[in-house]
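Novice: In case it's useful when we look at the structure, here is the feature table from Swiss-Prot:
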DOMAIN    20-138  domain 'CUB 1'
MUTAGEN   Glu68 to Ala or Gln  Partial loss of interaction with FCN2, FCN3 and MBL2
MUTAGEN   Tyr77 to Ala  Partial loss of interaction with FCN2, FCN3 and MBL2
MUTAGEN   Glu99 to Ala  Partial loss of interaction with FCN2, FCN3 and MBL2
MUTAGEN   Asp121 to Ala or Asn  Loss of interaction with FNC2 and FCN3 and partial loss of interaction with MBL2
MUTAGEN   His237 to Ala  Loss of interaction with FCN2, FCN3 and MBL2
MUTAGEN   Tyr244 to Ala  Loss of interaction with FCN2, FCN3 and MBL2
MUTAGEN   Ser274 to Ala  Partial loss of interaction with FCN2 and FCN3. No effect on interaction with MBL2
ACT_SITE  His490  active site, charge relay system
ACT_SITE  Asp552  active site, charge relay system
ACT_SITE  Ser646  active site, charge relay system
Amino acid sequence: MRWLLLYYALCFSLSKASAHTVELNNMFGQIQSPGYPDSYPSDSEVTWNITVPDGFRIKLYFMHFNLESSYLCEYDYVKVETEDQVLATFCGRETTDTEQTPGQEVVLSPGSFMSITFRSDFSNEERFTGFDAHYMAVDVDECKEREDEELSCDHYCHNYIGGYYCSCRFGYILHTDNRTCRVECSDNLFTQRTGVITSPDFPNPYPKSSECLYTIELEEGFMVNLQFEDIFDIEDHPEVPCPYDYIKIKVGPKVLGPFCGEKAPEPISTQSHSVLILFHSDNSGENRGWRLSYRAAGNECPELQPPVHGKIEPSQAKYFFKDQVLVSCDTGYKVLKDNVEMDTFQIECLKDGTWSNKIPTCKIVDCRAPGELEHGLITFSTRNNLTTYKSEIKYSCQEPYYKMLNNNTGIYTCSAQGVWMNKVLGRSLPTCLPVCGLPKFSRKLMARIFNGRPAQKGTTPWIAMLSHLNGQPFCGGSLLGSSWIVTAAHCLHQSLDPEDPTLRDSDLLSPSDFKIILGKHWRLRSDENEQHLGVKHTTLHPQYDPNTFENDVALVELLESPVLNAFVMPICLPEGPQQEGAMVIVSGWGKQFLQRFPETLMEIEIPIVDHSTCQKAYAPLKKKVTRDMICAGEKEGGKDACAGDSGGPMVTLNRERGQWYLVGTVSWGDDCGKKDRYGVYSYIHHNKDWIQRVTGVRN
């Protein structure tokens, strides 16, 4: 029914000798000759004007065509045309040299309008059925078919049904004409002392319709010099100077240019620190653009000479405003400026052509006086005791009473950093350790002398006397290292209540209650070799038992270190367990068998007794001899430590080294020198780890 209505709307008959025009606005339709499919009338003329929306064109094709033949279509014909152009003229039944039928040919209008005219003359000798044609609107792909440069897209074209639109590459914006792509280049600021400026997209053609502004703004005192490169291509005109695209350079009120064409301008010295470069392009042209480099120039500063033993960086033939120079010195030298030493010093060329400061001098590094070494000496390798770079000194310890730890060379060199350096210790000073167990005065091992004998003065320099402040001695001890005394723990507390034999802090002697005397020989008399020292702190062995005398050992820390000499020297800690039968010497000021105190230091030589033998000797008395104890003495008695000797040293000689080692400290026994009753001593080897942990003493 729909096609029937369309057929009646488009196909109708016309009277003879009449002309008729039909206006068609649909997007598609059908056109037929009058009376189709019957023969068309003579002397007839019909025009169909087809109009579709902009962005479309009209496609026309024939399904049937049968008209009168004539030379060049003089009689009957169908003419297809636009406003100003005939697209085709058809007649006849088939194409010949002088007439053309549409056949399968499709006729396309260039625009949105097409006019189709059918005309028949006054007579037809035969029956001709006319034509049946169809038309439809088809989209125009403007992106492919647009040939007019002023209407085509600069960058990207996007077609859609009935039209198209343009877009631009990244960094560009679309002009108000909706087809031209331009750049936003009006706020380019350059502040570096050198740089390169180009037209947008250089060396590709620069965008159209652009207004670019480049500002070079340097610190006052500089002058901008411009240099265009060889590639220079800006649209120009053979008769009018730069009417289309151009560069202008503005320096203050002065304007240079315009510049265009293919010849680059000569180098330009602006004599200013502020320059504006303007670049204009119109809406046409395909030129490559331009590129220039700029460089800041300033006043020249005088030539520089490096200081003696120094250098300047960078080293240049000429220096200009804002150039900076760093002055440094050779290894072992320091920059000296206004009596201040520094690693480097920087000066700058000022805008008036002068340097910001004078070149400083280079002074040799001075390590100054080396640090004092406790118990040591310093020897300079140079005659004048120089302390400057590469000078050498040697530390040594006060022999024979001190030795250097780890046998260090003690040689230090003044380094480039201004500090004394040792290859092993770096800047740390060496350590002088007390020499132990090597008395200046040697003794002869005594044969079996009953009840001991007076000790030769200076042969026991490690012995210490524990004395009340009133001068009354009460125990002995041994010097360890430079500031510790090892003694018996029972020497440092009062007698305990037999009914409550618990050791309390209140039972302990206060450090202020007693003193230590070193270099002592006479029991009560004094001489010039003695050193009286205060007590800083006391430490009892944590497992000390005052009832059984287990771990009967204590340490006394001195307020100050004694001066080591021929009469004061520490004893060495044992390096291993003591062998049974080895001879030891016990020293002290304790009572003799006549139950009176001696005038001088006494000593006895006795052998070490087997541990099991000692245990059996005390078994009847129900007294334990534990592993932290060691026994010594004669089976027949007569030689033993006694009251007043507690805490005193029991030592032995290492014959290979000639050094004396501490074996034990006097602890307890059954009477003094009694037969089958040996002296019991606190075994130092058993407690060596604890002693070293508290004191830090090493041999």
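Glycine residues also receive a Cβ, built from the backbone N, Cα and C atoms like all the rest.
If you look for the noted substitutions, you won't find them, since the model keeps the original residues.
If you look at the structure here, what lies around each of the features I listed?
Specialist: Per DSSP, the secondary structure of the domain 'CUB 1' (20-138) breaks down as 3 helix, 58 strand, 58 coil.
Cβ contacts within 10 Å of Glu68 (mutagenesis position), excluding its own Cβ and spanning all protein chains shown: 22.
Note: Tyr77 (mutagenesis position) has non-local neighbours Leu67, Ser70, Thr89, Phe90, Cys91, Phe118, Arg119, i.e. same-chain residues 6+ apart with C-beta under 8 A of its own C-beta.
Under 8 Å, Cβ to Cβ, and six or more positions away along its own chain, Glu99 (mutagenesis position) finds Ser69, Ser70, Tyr71, Leu72, Cys73, Cys91, Gly92.
Listed in sequence order, the residues of the same chain lying 6 or more apart from His237 (mutagenesis position) and placing their CB within less than 8 Å of its CB are Pro243, Tyr244.
Under the DSSP three-state reduction, Tyr244 (mutagenesis position) is assigned to coil, being neither helix nor strand. Tyr244 (mutagenesis position) has a Cβ environment of 17 other Cβ atoms inside 10 Å.
Taking a C-beta cut-off of under 8 angstroms and a sequence separation of 6 or more, Ser274 (mutagenesis position) has the following same-chain neighbours: Thr215, Ile216, Glu217, Leu218, Val224, Val251, Gly252.
Secondary structure at His490 (active site, charge relay system), taken from DSSP and collapsed to helix, strand or coil, is helix. Proximity of His490 (active site, charge relay system) to non-local residues of its own chain (separation of 6 or more, Cβ distance below 8 Å) is seen for Pro546, Phe549, Asp552, Ser646, Ser667, Trp668, given in sequence order.
In the three-state DSSP scheme, Asp552 (active site, charge relay system) falls into the coil class.
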Novice: Roughly where does the domain 'CUB 1' (20-138) sit in mean pLDDT, to the nearest integer?
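Specialist: Within the domain 'CUB 1' (20-138), the model's average pLDDT equals 93.
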Novice: Can you tell me the three-state DSSP label for Ser646 (active site, charge relay system)?
Specialist: coil
Novice: Go through Asp121, Asp552, the listed recorded positions, and name the one with the sparsest Cβ surroundings, counting other Cβ atoms within 10 Å.
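Specialist: Comparing Cβ neighbours within 10 Å for the recorded positions Asp121, Asp552, Asp121 has the fewest.
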Novice: Calculate the distance in Å between the alpha carbons (Cα) of Asp121 (mutagenesis position) and Glu68 (mutagenesis position), and round it to a whole number.
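Specialist: Answer for this pair: 9 Å between alpha carbons.
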Novice: When you measure from the Cβ of Ser646 (active site, charge relay system), how many other Cβ atoms are you left with inside 10 Å?
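Specialist: Its Cβ has 25 other Cβ atoms within 10 Å.
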Novice: Tell me whether Ser274 (mutagenesis position) sits in a helix, a strand or coil according to DSSP.
Specialist: strand
